[in-house]
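K.L.:
Sharing a structure below in structure tokens format, with a few things to ask.
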Amino acid sequence: MEEQEIGVPAASLAGIKHIILILSGKGGVGKSSVTTQTALTLCSMGFKVGVLDIDLTGPSLPRMFGLENESIYQGPEGWQPVKVETNSTGSLSVISLGFLLGDRGNSVIWRGPKKTSMIKQFISDVAWGELDYLLIDTPPGTSDEHISIAEELRYSKPDGGIVVTTPQSVATADVKKEINFCKKVDLKILGIIENMSGFVCPHCAECTNIFSSGGGKRLSEQFSVPYLGNVPIDPKFVEMIENQVSSKKTLVEMYRESSLCPIFEEIMKKLRKQDTTTPVVDKHEQPQIESPK
């Protein structure tokens, strides 16, 4: 593994136009589902997309993309990302620790230094090539992995992070901690997505609120960050993920037919129109927080 010079962006990220982290305050809010759908939407829009899974103890993206039997190969320029799709306009590739574990049942019992070393290797040793977007799927909460990725990406100037929550108050309370973490490490919050906001009936396609709603919107107003949208639970999306290996269509083609695709297309349009200079401000409380040196 090559050592990255202090103050110099990682050479492996030099060809990447936009770097976006996907964050959540707690587990179980569908963060990896949001990462997957963001990647599929951007690819279907014609962009070259890479996805980096740094949820080291729970890597789920190989399963989400139907790549559980794939492996990472070492090429002359570094680790080669696993290809999900390459079409005439866009492309999609993935890197995950899940490709190195072999068996899905293998557990990862690592202390902080080993996790940090693995993340450094993911940042410096992957041959991404030219990408429009690199999406980084992070673990829930604020852990060693978050601190490591923030430090490793500091000089590569990531665009910021998308924070995923669910409508319930227990989830939105944890999101406040995630927002404060982003402020401390100088990571811009690009917006909040309220996931699992309603349930799409598989028979009539009517969307019904099964939880409370509006928690994500209220958070965005409190912290003056963009509200990107709300995403319902659609059983047909789960069915699509489960059956993708046996389908004659590619995952991107199947997703284009999903009821969730238009929702994420609107979210991506909002994201791409953003002014990157918008600060994060808590209207209820405005503590003076110094960024770490």
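A Cβ is built for glycine as well, from the same backbone N, Cα and C atoms used for every other residue.
No noted substitution is present; original residues retained.
Sequence annotations record features per position, and here Swiss-Prot assigns ATP binding site to G25, K26, G27, G28, V29, G30, K31, S32. What Swiss-Prot records for C201, C204 is [4Fe-4S] cluster binding site. Quoted from Swiss-Prot for the published mutagenesis K31 to A: Loss of function. The note that Swiss-Prot attaches to the published mutagenesis T86 to A is: Loss of function. Here the residue is the original one, while Swiss-Prot reports the published mutagenesis C201 to A with the comment Loss of function and disrupts heterotetramer formation. Here the residue is the original one, while Swiss-Prot reports the published mutagenesis C207 to A with the comment Does not impair function.
Mind running through what each feature is packed against?
P.N.:
All protein chains included, V29 (ATP binding site) registers 24 other Cβ atoms within 10 Å of its own Cβ.
When secondary structure is read from DSSP and collapsed to three states, C201 (mutagenesis position) falls in the coil class. Within 10 Å of the C-beta of C201 (mutagenesis position) we count 11 further C-beta atoms, all protein chains included.
Sequence-distant neighbours of K31 (mutagenesis position) (same chain, 6+ residues apart, CB-CB distance under 8 A): I22, L23, S24, D137, T138, P140, V164, N195.
Under the DSSP three-state reduction, T86 (mutagenesis position) is assigned to strand.
C207 (mutagenesis position) is surrounded by 16 other CB atoms, counting those within 10 A of its CB over all protein chains shown.
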K.L.:
Apart from G25, K26, G27, G28, V29, G30, K31, S32, which residues in this chain have a Cβ no more than 8 Å from the mean position of the Cβ atoms of those residues at the ATP site?
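P.N.:
Close Cβ neighbours, site residues excluded: S24, P140, V164, T166, A171, N195.
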K.L.:
Do me a favour and check the Cα-Cα span between K26 (ATP binding site) and T86 (mutagenesis position); whole Å is fine.
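P.N.:
Roughly 33 Å, rounded to the nearest whole number.
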K.L.:
CB neighbours of G27 (ATP binding site) within 10 A?
P.N.:
14
